[in-house]
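Feature annotations, reproduced from Swiss-Prot:
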- 51-307: domain 'GH18' (DOMAIN)
- Asp172 to Asn: 0.1% activity (MUTAGEN)
- Asp172 to Ala or Glu: 2% activity (MUTAGEN)
- Glu174 to Asp or Gln: 0.05% activity (MUTAGEN)
- Glu174 to Ala: Loss of activity (MUTAGEN)
- Glu174: active site, proton donor (ACT_SITE)
Amino acid sequence: MFTPVRRRVRTAALALSAAAALVLGSTAASGASATPSPAPAPAPAPVKQGPTSVAYVEVNNNSMLNVGKYTLADGGGNAFDVAVIFAANINYDTGTKTAYLHFNENVQRVLDNAVTQIRPLQQQGIKVLLSVLGNHQGAGFANFPSQQAASAFAKQLSDAVAKYGLDGVDFDDEYAEYGNNGTAQPNDSSFVHLVTALRANMPDKIISLYNIGPAASRLSYGGVDVSDKFDYAWNPYYGTWQVPGIALPKAQLSPAAVEIGRTSRSTVADLARRTVDEGYGVYLTYNLDGGDRTADVSAFTRELYGSEAVRTP
């Protein structure tokens, strides 16, 4: 039996940038829409058959461009299909008692330099998502006090996607520390209102669920179930197999989760093989860094796509 491993580096949740916070806060407060910066149409990527592969990147320490360096030896397709910027935060303004979207200086740098840090991946055919994470301040996806408050935060998210030309948003309900700063505990309506509003704002973008925290277990309220508003959901425990508890088809689920460089290659391969054997359509990886991870990536590409991976330095 695999031992659950949860080693996400928390510096993305802890490193604060007042300037970035003020910029986002003032935009939200004024109600001004961000100027759209649409992603360019990707160049036709070599066709590959098999599950969608996902790479989370800790941008406090690593470059998003590493995701595009790995391709398949057979056919030249991308080893990774989705790259996730880890991570923006949901913060709490104690003065206005409202949640707001916050970017630390490293996330802000990636977004500000989208032309060089994001567009090359998109032009290669890789989707780029923004992960949003709690920040120990009591604000989270599961404790908005009203539909209006949830919708206001959804607008901040969709404005950021439009402004920076992203392909979608990933929800990760960790480190919120509900109750801090006098905030409320999770309620049943909050996440439903948030996801409903976000999907209405960006009907053609990706919304994914890191299947953890109070939000992940509160997907229905008042006769509304938001499960089908997600494009993907994945297991959050690296080195394990756990089917996300959400009503999505197998093609949109990743029961497998691995941490590159920490999960053994044999386990990486076993989980990839099981993904194919049991008909699941997504394979999640975390913490791709700037080292040569060809052997680690090949451990799953052999099973998912029948090919070794190659790395372009």
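From the backbone N, Cα and C atoms, a Cβ is placed for every residue, glycine too.
Just the original residues are modelled here, none of the noted substitutions.
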Need the DSSP three-state call for Asp172 (mutagenesis position) to compare against my parser. strand
Mutagenesis positions considered: Asp172, Glu174; fewest surrounding Cβ atoms within 10 Å belongs to Glu174
In this predicted model, what is the average pLDDT of the domain 'GH18' (51-307)? 99
